[in-house]
Structure formats: structure tokens, C-alpha cells
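Each remark here refers to the structure printed beneath this line.
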Amino acid sequence: MLRLLEEKIATPLGPLWVICDEQFRLRAVEWEEYSERMVQLLDIHYRKEGYERISATNPGGLSDKLREYFAGNLSIIDTLPTATGGTPFQREVWKTLRTIPCGQVMHYGQLAEQLGRPGAARAVGAANGSNPISIVVPCHRVIGRNGTMTGYAGGVQRKEWLLRHEGYLLL
């Protein structure tokens, strides 16, 4: 059975769940008010093998590292280990999201092209929307083709804040 260590931390944008495995690889990072969605994703990815959630304090130092990100040490999120469920395509999208540098954005079509799947922007968008590791797998760095702040599971206001925090100038 998979044991997931969890802690809820305070951030400038509200409480954030940090969930990792016993090897301290992030499995989920989600805003508190979307915890039902997080549980649904955990069930989808790990119900078959079974999992239990265990309260922990700063598991593997991950909570402190996320606090550092919010305090301005932006590059720290690039160092955080992750382990995700999902389909092979979803994992490919999520891995590619981590290559978008802090302070930069990409639109869904560009991300699809980078994956070698031109024309798959909608599929990329769907995979982006089911990302269980918010912020660390930076789905907030993907915007609409015309520069619009398209959907972000944590809310568009958070997306805008995160992009400003990372130095992306919003017009």
C-alpha cells in the first residue's frame, strides 16, 4: 500500500496541500478549496494499488521549499522531485511543463508542438487540467494563444499572481 505523507501549509494565496510518498516525491499539490478534486485524482491514480494519507510535518523538507518559492526563491521548485500517476500522454505533458522556464509562458499549441504532436492542443489542455501537482508542475505557465489567462484549476486570479510572482509581465 502506498503511504502518502501530507501537510497543509499557509501561502499568500491561501492554504495549500502538499502530499508526497515515503521517498519524498511530490504526488499532489493542491489548494485547500479544491481538495475534493485532489482526492478524486488520488483515487484515479492510486486506488488500484491502495493508498493511505498520513499527516506529517514538512515531509522531506518539501513544505519549507514551497514556502521558499512563495518567499521569492523561484528556482527551488525546479529541484523538487515528483512522481505522478496518469496516462503516458499525461505524464509526457507534465514532464514537458517542467521545462517551461520561470517567468515565461507557452500556449497550448506551442506545448503540443514541443511534444511532437502538432494539432493536439486540446488534448494537451485536458492533460494540463488534470495535473495533480500544481505550481511544481507549472500548468499556470500555459496561456491561451492570444495571451488570455485561460483556465487554471486554482483559479485565474491565482494564475495571474503566480505569473507576476515569477516575473512574467501581464499586460
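Just so you know, glycine gets a Cβ as well, placed from its N, Cα and C.
Keep in mind that this structure shows the original residues, not the substituted ones.
Here Swiss-Prot flags C139 as active site, nucleophile, drawing on a curator's inference. For C139 (mutagenesis position), the same-chain residues that are 6 or more apart in sequence and have a Cβ closer than 8 Å to its Cβ are L97, N128, G129, N131, Y152, A153. DSSP assigns C139 (mutagenesis position) to a helix in the three-state reduction.
Under its mutagenesis annotations, Swiss-Prot gives C102 to G the following note: Little effect on the activity. Within the same chain, residues at least 6 positions away in sequence whose Cβ sits under 8 Å from that of C102 (mutagenesis position) are L74, S75, I77, D78, P138, E166, G167.
Here the residue is the original one, but Swiss-Prot notes a mutagenesis experiment at this spot, C139 to G: Eliminates the activity.
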